[in-house]
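Below: one structure in C-alpha cells.
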Amino acid sequence: MTEALQWARYHWRRLIRGATRDDDSGPYNYSSLLACGRKSSQTPKLSGRHRIVVPHIQPFKDEYEKFSGAYVNNRIRTTKYTLLNFVPRNLFEQFHRAANLYFLFLVVLNWVPLVEAFQKEITMLPLVVVLTIIAIKDGLEDYRKYKIDKQINNLITKVYSRKEKKYIDRCWKDVTVGDFIRLSCNEVIPADMVLLFSTDPDGICHIETSGLDGESNLKQRQVVRGYAEQDSEVDPEKFSSRIECESPNNDLSRFRGFLEHSNKERVGLSKENLLLRGCTIRNTEAVVGIVVYAGHETKAMLNNSGPRYKRSKLERRANTDVLWCVMLLVIMCLTGAVGHGIWLSRYEKMHFFNVPEPDGHIISPLLAGFYMFWTMIILLQVLIPISLYVSIEIVKLGQIYFIQSDVDFYNEKMDSIVQCRALNIAEDLGQIQYLFSDKTGTLTENKMVFRRCSVAGFDYCHEENARRLESYQEAVSEDEDFIDTVSGSLSNMAKPRAPSCRTVHNGPLGNKPSNHLAGSSFTLGSGEGASEVPHSRQAAFSSPIETDVVPDTRLLDKFSQITPRLFMPLDETIQNPPMETLYIIDFFIALAICNTVVVSAPNQPRQKIRHPSLGGLPIKSLEEIKSLFQRWSVRRSSSPSLNSGKEPSSGVPNAFVSRLPLFSRMKPASPVEEEVSQVCESPQCSSSSACCTETEKQHGDAGLLNGKAESLPGQPLACNLCYEAESPDEAALVYAARAYQCTLRSRTPEQVMVDFAALGPLTFQLLHILPFDSVRKRMSVVVRHPLSNQVVVYTKGADSVIMELLSVASPDGASLEKQQMIVREKTQKHLDDYAKQGLRTLCIAKKVMSDTEYAEWLRNHFLAETSIDNREELLLESAMRLENKLTLLGATGIEDRLQEGVPESIEALHKAGIKIWMLTGDKQETAVNIAYACKLLEPDDKLFILNTQSKDACGMLMSTILKELQKKTQALPEQVSLSEDLLQPPVPRDSGLRAGLIITGKTLEFALQESLQKQFLELTSWCQAVVCCRATPLQKSEVVKLVRSHLQVMTLAIGDGANDVSMIQVADIGIGVSGQEGMQAVMASDFAVSQFKHLSKLLLVHGHWCYTRLSNMILYFFYKNVAYVNLLFWYQFFCGFSGTSMTDYWVLIFFNLLFTSAPPVIYGVLEKDVSAETLMQLPELYRSGQKSEAYLPHTFWITLLDAFYQSLVCFFVPYFTYQGSDTDIFAFGNPLNTAALFIVLLHLVIESKSLTWIHLLVIIGSILSYFLFAIVFGAMCVTCNPPSNPYWIMQEHMLDPVFYLVCILTTSIALLPRFVYRVLQGSLFPSPILRAKHFDRLTPEERTKALKKWRGAGKMNQVTSKYANQSAGKSGRRPMPGPSAVFAMKSASSCAIEQGNLSLCETALDQGYSETKAFEMAGPSKGKES
C-alpha cells in the first residue's frame, strides 16, 4: 500500500510540475548577474522550478528533510499492472480501441431481448477471444518487466551511512537524493550523481554509456572543480556544500547547476560532472559522488519512453475503408429494417406471420423495423473485420523477421544486421517518393585521410602522400582480386589544381571491401592475459591509409629551417624569424592541441600517457625564445596596451587562475570539423582511435631537423602513442601534425604537452575548451603559451565562419595587415580548390589575449557557467566575445571517400523514381563534387545554383529559373503547375530534361520562409536532385517537414550523426546508419543499417514486398467479409427480413475466426510477386508502390463489387438447385458455407503470384479443419444451440453427389470472371510487374537478353522524348555541355547564365535591381543560345 501511495504521489507531482516547469518569470537579467561578483551572496533570479540537493549526513539532517525528503527514492517500476488492477486496467486500455468498443456494443445489444439475433454467449466469443489473447500477451510482458525491476532494485551498492559513518551495502531501491555513493571499476551507476572524487590523478572518470545510448566507446567525466586537486578521498562528514540544479529532464546532453560552498562561493556544474544511471565505471579504480536524481527522475528513466508509434499510410487508408464498410453495414441494415416493416405491413392482420406479444399487443411495422435494424447490426457484424488488425500485426512481425534475416544486410566488419525499431511501418518502405540523405558517414565512409594544407598562403599538395594512397589502394585490389568500377576517391574527381602542383593521380582510388579497412589486429594487455583481437568500431581509425601521412617536401624543407638558433640572441640583436615560419609553428601547434584527443599507450588504449610538467625538464634555449614570441604576439595583438609594446600587468591573481572553470573540458561536442560536412548538435560522437603503424615508423625517421628528435626519458616514442578521438577528423589532423614531428604527447585537464621537433617539449596550460556547436560552427582551445607566457586562443572551423571572425585588415594599413590580407585571399583560393576536389575543408586561426582581456572575459564566463537558466545562451555569448579578431594561419583539406556501392545505389533509387536530396554542412563546391561522384547529379544535368544574400534576390532568382525550365517544356502537354497538383512533378519522368538544384544554407533560410515556400517547392519539383549545402540540423528538419506536409508525399531521411536526429524523426521513415558518429541517429530511427548501399534492397525489394503483401491482404479481408456477410443478407429476402441465419451460429463465428484466418496471414508474410533479383535489376518496378497501385480507392470498390457478385453466385446457385425440394434451412445453409469456403480460398490462390508448399499446406489444412469441425459438431451437437440443429447434416451431404456438384459449379461460376481477367491481363495488357514476373521463369541466357531488351526500350523512349523536347523548343538554343565529374562547377549554370556571370547576376539581384536589369548586368550570356 505504501508503494502504491508513493507511486500515486510521484505521478501527481509530475502532473503538477508539468504545468509549471516551463513557466518563466521573465528574461534573464544578465547585467545584474555581472554585478554579483564571484563570492557574492546574492542569488541570481532563477526562473522555473529547480532542485536543491542537501547531503544526507548528520549536520544537515533538518535541512535534508526539508529539501531532499520530498524527492522520490531510487526504486523503479516499469510495470503497468498489479494483481489487483490487471483486469480492469487492461480492459480499460483495450477498450480505447474503436473496434473493441464497437464489438462490445454489439455484445450488449444482443442481450436486449427485442433485438437478439444470436445466442448471447456466442456473440461474446469473438470479442472474448481477442481480448484474452491480448491480455495474456500484456500480462506476460508485464511480468517480465516485474522480474527485471525486482532484480535491478535489489542490486547492491556502497552508500554512506550517517549513523555508522561509513560506507555500507544497500539495495539500489534504498538510495535517496543526497546520498554519497562509492563505486568501483566495472560497477553500474545506480542513480544520477555529481562526481566529487576519482582515483585518477587528473580527476577523470571513464564511463561506458552503451546501456544508455548504445555507444560502446568510453567517455570521460570530470570531478567538480576544486575537488580534483584533493590527494585523499572526499570525506562526506566534511562536506559542507549544497547543490542547486535544474529539475529532472530527459536531455542527456545537458546538466545545469552549481555547487555552493559554505562561504557562498559557487562552482558551475555541467554534464561533464554528472554520472548517469545505467552507465558503467571503466578504467577508474574508485569514484565518489552525491545523488541528485533518483529513480524515475533520472535521465535514463525519463528517456525510457519506448519506441515511437507511427501509423503507416496503408493503415490510414485501411481505416478509411473500414468507415466505408460501416456505412455499407448501415445501408444493409436499413434495407433489412425497411423490408421487414413492409413485409409486416402486408400481413398486419394475419397473426400467423405477425406473432403478437405475450400480452396480446401487436408491434407496429414501424417499431418492428426499428428493432430489426439493430438485429441486422448484430447479424451482419462480421462485415467489420475484428480479426483484421490482429492479422495485420502478425503479418508485420513476420515481415520484420524476414527483413532482419536477410544475409545481404549483414556487415561482417561491424557484426551487425539491419535493425527494425518500428514494427508497424514496414510497408511504408515501398512507397517512398523523397529521400533526404546526410553526406558524411552516410554517403561517405567517414574515414578521414589528410590530403593537403595551406599555411601562410602557400599550398602544399603532399604529392608523395597521394602516391602512397594510390599504391595502398592498388595493393589491396591486387590482394583481393577486386576490380572497382566506380571511383571511391573524391579528390581525383577534380581536374584543376594549384599552379605549383602537378596531377599525380593516374587512376581512381577505387572502393574496396570495408572489412579490409581496419588494418591488422593489436594486442590488448600483456602477459598471460594478453589476447589478440581485431579492431572494433572504437578503433576503426587504424588503417595505415588513414594514420600515415607522408610530409610534403617543400613544407619539410621549411620545417628543417626551424631551429632554436632562429630565436636566440645574436650579436646583441634579436633576429626576427620569418613570418611564414611563425605561421607554420602556430599552424601545427593548433592541429596538435585544438581538439579533445586522448593520448594512450598502444598496449593499454584506455590508459592516458602523462608527462612531468615543463618546469622539471632540462630544456635548453627556451627562455631565450620567450621574448621573441612575446614581441611577435605584441605586433599581432589588437590590445591597446600590447600595441604600445608593453607587457600588461596581470590582473588575475594566481589563486584565481588556478581555479579556472571547466567549460566541457574533457568531452565537448563533436569538433568543428564535423560542421565542415555536417553541423553536429549532440556532443556524443563515436570514438576513433589508432596507434602507430610500421609504415609510419619508416616515415617517422624522416629528418625534419638536422638533429635527432629525442623522446622523454622513460616515455614511449611518438609511434608508440595511441590517439583516441571523438571524430576521425580530429585524429587525421593530429596524425598530420605528428608527421611533421609536432607530436601530441599527453593531455590532462590542466595541460597539453606537444613535442615540437627542435623546439623540444612544449607544455601548454589548458585554460578552456570551447566545444563545437551548430550555432558557432567552430571550436576553440584557450591555452597559456609556454614560450610567450601569453594567453592564446586557437580556433578551427568552417571557412564561412572563420573568415568573418578575422581581424579587419586595411589595404592601406601596416605591412603586417597587408600580409594578413594576402594570406587570407590566397587561403580562400586554396579552400575553393580543395572543395572542388571534394575535400573537407577547415580553417585554422589564432588570437593572442592580454592577461587583462582574459581576466575580464573569464569573469563574465564564470557567471555564465554558474547560471542555471539560459546557460546555453550565456555561454554562447561568452564564446562569441572570445572568438573574434582572429589571425588566419591556414587551412586543411581532408578526404572522405565514398562508401562502397553508393553510386550504384543512388542510380538505382533514381531509376525507381525517388527524388534524392543531399543535406550537408559542406561548402558548395565540395557538396557538388561529391554529388557528381556518387551519381546524385549526372554530367548532362542542367545545374541551377541558388546562392543569394537577400530574400528578394532569392525570390527573383527562383522566378527566373522557373521561367527557364518552363521554356524547355512548354510544348509538353503533361506539364502540371504547382497550384494544380503538388503531388506530381511538372516534368514527365521521360521528358529528357534533367535538372539539379544547389542551394546554400543562407539562401535556404530565405526559401523556407512562408512567402517563398510555394515557389521553392515548385522549383524543386522540376529537379531530379537537390543539394542543400551549409545546412544546419534545424534547416534539415524544416526541409523534410516542408516537403512532407506541403507535397503530401512519403519521405525518408537517412543519417548517421546526432545532427541528423531531428531530420530522422520528422520524416515518415527515419533510417540511422551505425558507423563512426555514435548511436544517436540509430536510437532515434525507425530502421538502422550499417551502410548506405543496404538502402536500395531495403526499399526496392523488402519495401515493395511488404507494401504489396499487406495491401493485397487487407483487400482480401474486406472481400472475404463482404462476400460471406452478403450470403446472410440475400437470405433475408426469403425469410421476411426476420434476421434469421441459414447456418449455425458456431459455423458463422468460426468461418472468419478459424477456417479462413491462416491463409491470408501466410500470404501476407510469404508472397513474392517478383523475385528479389528482378526487383534489384529493374528498379522501375518500385514506382508501382509510389503510385499505390496495389491499393487505390477504386481498387477497394472493385473488390467489393467482386465480393457482391461472388456472394450472389454462391447464394443463388444452391438456391435454384434445391428449389422445390424439402431441404430445411440448415441443410440449405451447409452447401452455401462449403462453397463460400472454397471460393474465398481459391480466390486467394488466383491472386497469389508465388505459391509454395506452405501456401498449399495451409489452404488444405483450412479445408480439412472445416470438414472435421462440421462432422464432429454435427455428430455431437443435437440440441446444444437451439433453435438450430446441425445434427448429421454434413454426413448426409457428403454422401450426396448433388452436394459436390453444387460446390464445384458454384465455385467455378463465382471465380470465372476474376480468373478470366487475370489471364487476359497477363497476356494482353500486362503490367510491368507481370512482365517482370515472366523473367523469373527464363533461363539465365534468356533472362539476360530480356533485361537488355527491357532497358533498351526504356532508353529509346528517353532518347525519343529528349529529341522531341529539343525540337519543340522555340528558342533554338544550343545545349550547354553538362558539368563533368572532373570539374563539377566549371560549366554549372543558373538561369542559363554562364558560371562566370552567375555571381554578377546574383549580386545585382541582391542590390535590388530588377530581374531584367540584373541579367543585362550579367553580360551577353543572357542572349546566348544554349
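Here the Cβ of each residue, glycine as well, is placed from N, Cα and C on the backbone.
Don't expect the noted substitutions in this model, because it carries the original residues.
Here the residue is the original one, but Swiss-Prot notes a mutagenesis experiment at this spot, E215 to Q: Impairs ATPase flippase activity. Experimental mutagenesis is annotated in Swiss-Prot for Q381 to N, with the remark: Impairs ATPase flippase activity. Quoted from Swiss-Prot, the note on mutagenesis experiment V382 to T is: Increases ATPase flippase activity. Residues or ranges marked as ATP binding site in Swiss-Prot: 438-440, E730, F772, K796, R840, 920-922, 996-1003, R1030, K1036, 1059-1060, 1364-1371. Residues or ranges marked as Mg(2+) binding site in Swiss-Prot (evidence: similarity to another entry): D438, T440, D1056, D1060. Sequence annotations record features per position, and here Swiss-Prot assigns active site, 4-aspartylphosphate intermediate to D438.
Give me the lay of the land around each of these features.
Sequence-distant neighbours of Q381 (mutagenesis position) (same chain, 6+ apart, CB under 8 A from its CB) are F103, L106.
Around the Cβ of V382 (mutagenesis position), the same chain contributes N1121, Y1124, V1125, L1148, F1151, N1152, each under 8 angstroms and 6 or more positions distant in sequence.
Mapped onto three states, the DSSP output places D1060 (Mg(2+) binding site) in helix.
The DSSP secondary structure for D438 (ATP binding site) is coil.
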Between F772 (ATP binding site) and D1060 (Mg(2+) binding site), what is the CA-CA distance rounded to a whole number of Å?
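A Cα-Cα distance of 16 Å.
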List every residue in the same chain as K1002 (ATP binding site), at least 6 positions away in sequence, whose Cβ is under 8 Å from its Cβ.
N947, T948, Q949, R1030
Taking the Cα atoms as reference points, how far is D1060 (Mg(2+) binding site) from G921 (ATP binding site) in Å?
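Distance (Cα to Cα, whole Å): 11 Å.
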Can you give me the Cα-Cα distance between D438 (ATP binding site) and D1056 (Mg(2+) binding site) in Å, rounded to a whole number?
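Taking the Cα atoms only, D438 (ATP binding site) lies 8 Å from D1056 (Mg(2+) binding site).
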Looking at the binding-site residues G921, I998, N1059, which ones sit with their CA no more than 10 Å from the CA of T440 (Mg(2+) binding site)?
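Cα filter at 10 Å returns G921.
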Report, in whole Å, the straight Cα-to-Cα distance of D1056 (Mg(2+) binding site) from I998 (ATP binding site).
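For I998 (ATP binding site) versus D1056 (Mg(2+) binding site), the Cα atoms are 22 Å apart.
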